[in-house]
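Asker: As annotated in Swiss-Prot:
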type: MUTAGEN; residues: ARG98 to Glu; note: Abolishes exoribonuclease activity; when associated with E-99
type: MUTAGEN; residues: ARG99 to Glu; note: Abolishes exoribonuclease activity; when associated with E-98
type: MUTAGEN; residues: ASP182 to Ala; note: Abolishes both exoribonuclease and polyadenylation activities
Amino acid sequence: MREMLQVERPKLILDDGKRTDGRKPDELRSIKIELGVLKNADGSAIFEMGNTKAIAAVYGPKEMHPRHLSLPDRAVLRVRYHMTPFSTDERKNPAPSRREIELSKVIREALESAVLVELFPRTAIDVFTEILQADAGSRLVSLMAASLALADAGIPMRDLIAGVAVGKADGVIILDLNETEDMWGEADMPIAMMPSLNQVTLFQLNGSMTPDEFRQAFDLAVKGINIIYNLEREALKSKYVEFKEEGV
């Protein structure tokens with residue numbers, strides 16, 4: 001009976017060297033970015049990476065309530081990461097899970113390294129991220145949506161944040177894992193950076209790699225991050241050009 005219940009591990013790298021979704025090992029999923037999608041937010045963005053889709057909204061800087069929680073030398077950055085009940089195959093409980101609370105903290109810490117919070121003492125900046133559809137990489141997609149929403153709000157930043165997960169599947173180092181690879185691969189390593197500063201803002205590793213595999217994976221992540229970073233900058237430039245043409 002136990003043998004009947006066992007699920008056979010899928011082959012992740014096919015005989016032609018490609019992955020189950022048709023990509024090469026060093027290939028990103030398709031990326032789509034939209035800015036200013038919510039008129040009632042100070043800044044907002046949608047970031048899509050393959051089948052993973054996140055929306056972020058920013059409010060602030062604004063007066064901190066309650067006031068006794070404000071800081072005299074910097075803004076307080078408050079971040080909420082949340083997965084909508086319809087974002088996965090199985091409807092999830094709308095109440096915040098332990099994972100969502102933990103990832104809210106991870107994303108906040110990554111954003112704090114980028115936002116010039118010292119320019120806005122005794123204020124609060126609220127960042128809300130919602131996963132609309134999940135297919136691996138949700139923490140990074142949320143982080144990038146939040147980074148772009150902050151830029152859309154005109155909040156000064158040291159740099160935009162770009163990130164991607166690298167991993168190992170069937171012994172091959174791969175870029176930008178999908179859900180099947182995330183579930184069945186031997187390793188998963190999400191990395192986010194401020195590329196112009198060459199500074200890592202988020203780093204996690206699940207699974208194991210040899211030192212050589214780690215170096216190969218990190219180099220591949222940097223390559224992917226630079227591609228994503230250029231797409232982020234182009235999205236911001238396009239919005240400014242659009243505003244200028246409209247006379248805003």
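Any Cβ shown, glycine's included, is placed from N, Cα and C.
Since we're looking at a predicted model, the values are computed, not measured.
How about a rundown of where these features are and what they're close to?
Answerer: Annotation note: ARG98 (mutagenesis position) sits in a helical segment as assigned by DSSP. Over all protein chains present, the Cβ of ARG98 (mutagenesis position) has 7 other Cβ atoms lying within 10 Å.
The Cβ of ASP182 (mutagenesis position) lies under 8 Å from the Cβ of ALA136, GLY137, ALA165, GLY167, ASP188, each of which sits 6+ residues away along the same chain.
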Asker: Which state, by DSSP, holds ASP182 (mutagenesis position): helix, strand or coil?
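Answerer: Going by the DSSP assignment, ASP182 (mutagenesis position) falls within a helical segment, counted as helix.
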